[in-house]
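Presented below is the structure to which this report refers.
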Amino acid sequence: MELLILKANAITTILTAVTFCFASGQNITEEFYQSTCSAVSKGYLSALRTGWYTSVITIELSNIKENKCNGTDAKVKLIKQELDKYKNAVTELQLLMQSTPPTNNRARRELPRFMNYTLNNAKKTNVTLSKKRKRRFLGFLLGVGSAIASGVAVSKVLHLEGEVNKIKSALLSTNKAVVSLSNGVSVLTSKVLDLKNYIDKQLLPIVNKQSCSISNIETVIEFQQKNNRLLEITREFSVNAGVTTPVSTYMLTNSELLSLINDMPITNDQKKLMSNNVQIVRQQSYSIMSIIKEEVLAYVVQLPLYGVIDTPCWKLHTSPLCTTNTKEGSNICLTRTDRGWYCDNAGSVSFFPQAETCKVQSNRVFCDTMNSLTLPSEINLCNVDIFNPKYDCKIMTSKTDVSSSVITSLGAIVSCYGKTKCTASNKNRGIIKTFSNGCDYVSNKGMDTVSVGNTLYYVNKQEGKSLYVKGEPIINFYDPLVFPSDEFDASISQVNEKINQSLAFIRKSDELLHNVNAGKSTTNIMITTIIIVIIVILLSLIAVGLLLYCKARSTPVTLSKDQLSGINNIAFSN
């Protein structure tokens, strides 16, 4: 029974994953750099998606024209209910096919040939529903971007004349075949469910008998289980507007997925990697509704191709690094902005700035190169020497010292500033460490939570070795007066250049001010000198005048003898 098979596959997958987890081992190490308030988690191995593998999955359907049975037996009623669900599901898929972008006009014209099912709703309602689905589908496509481009391309080809019949013919005597499509692409096609033969040859002959009786309940249960897969596939496509991710076990059971992986044109190491991590593979895969035609439902499954595996990967964690002046509002902050996942890739480094897009299983990192940037290997120098001349390390600046914590693989970075209380606690012993102002690090050994103000952080319990690399916080090297604030996408050289510009401006201002002051001093000296000279001259003139005056006053008047005799005195001359 298929439900039991699904459960068995799920259990097998879990056991395989657990076995792989223990077999792979944990060699994770972590280094915290006090100088830059950052930590690097090492010891991971890569699994980078570099391409897509597309396969066509088919389900053969039955064209149920009528149900003659009108019996009242409980088992017959259950069968009739399942048949109604089946017909409604097929109708839903027909409507969905009309509203998806890959459908062309020819396929739409040929749609009525397939089955005679119609919804009980009016035609106007169907048109409205179709328009809503189309808008939703287009919105979803904008969300996934170009990720499903290859799958959509294959889906479009299936709408061409004769493509479905070509696939149907190839799967007549087998459940798996390679089919060459009209665009020259060969795809692996698989028939995962044959409802047509089951309904036409086993079920309908029973329920359409004159007696309308079913001898055992197993027939009902078997049809419910087979029908359930179609109903779930229909529901997923309907809810997700024709494109679903991850790929569920209804789209592909675990055994079908493992079989498909085994048929992929990849190395044995790649097959082993995918087989041991089927849940991650499902999360990074897509199923795309294609066509329902010629009594066949066809949809495309798009699986990731991991072209780069087993290269070293590491994750960079960063937190704000600020000065710790007691005066509020006088601090400056610097934060590294190059946090994310890094993996070696063909002599360079693939950088994934959005770390959450990568999936981690044990020490394996699954990332999509579509979300990556290619950087030189010198990027590693930023961890040990942020001022290195070979690579310009990325930072951001601010003057807001906000306290926070960043949970790393093996501990936590704590940025504690101002009057915020920051502590690390053990669930049994309580607070085991109180952080002082600044940036600090604590490993997860013997520690369960970190508290920053009113925010509580739970640390990871991954095992590994932590190393604390001490160093002078680089923020202390900068002068708050010339430190540029609110640089959100800058580098060390750009910040230093702005600081140098500020210093040059200050020096120029000082020179101008000095020159102005020097000019003023010279003028003042000249004026003072002139005034002093004038005063000296005036004083000299006054002194000479006084001297002459005094000299004149001190000289006696002497009369001659004639003047004294009066003979020649003018007063007596007449």
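Note: Cβ is positioned from N, Cα and C throughout, glycine not excepted.
Around the Cβ of Cys37 (mutagenesis position), 28 further Cβ atoms fall within 10 Å across all displayed protein chains. What Swiss-Prot says about the mutagenesis result for Cys37 to Ser is this: Impairs translation or folding of the F protein.
Recorded in Swiss-Prot as a mutagenesis result, Cys69 to Ser carries the remark: Impairs translation or folding of the F protein.
Under its mutagenesis entries, Swiss-Prot includes Cys212 to Ser with the note: No effect on F1 and F2 structure and glycosylation.
Here Swiss-Prot notes a mutagenesis experiment, Cys313 to Ser, with the remark: Impairs translation or folding of the F protein. Using a 10 Å Cβ-Cβ cutoff, Cys313 (mutagenesis position) registers 27 neighbours.
One mutagenesis experiment named in Swiss-Prot is Cys382 to Ser, and its note says No effect on F1 and F2 structure and glycosylation. Taken residue by residue with DSSP, Cys382 (mutagenesis position) is part of a helix.
According to Swiss-Prot, the naturally occurring change Pro102 to Ala is described as follows: In strain: Cold-passage attenuated.
Look at Glu218 (variant position): DSSP puts it in a helix. The Cβ of Glu218 (variant position) lies under 8 Å from the Cβ of no residue that sits 6+ residues away along the same chain. Under natural variants, Swiss-Prot gives Glu218 to Ala with this note: In strain: Cold-passage attenuated.
Quoted from Swiss-Prot, the note on natural variant Ile379 to Val is: In strain: Cold-passage attenuated.
In this structure, Cys313 (mutagenesis position) is part of a beta strand by DSSP. Same-chain residues at least 6 positions away in sequence with a Cβ under 8 Å from that of Ile379 (variant position) are, in sequence order, Asp338, Tyr342, Val349, Phe351, Tyr391.
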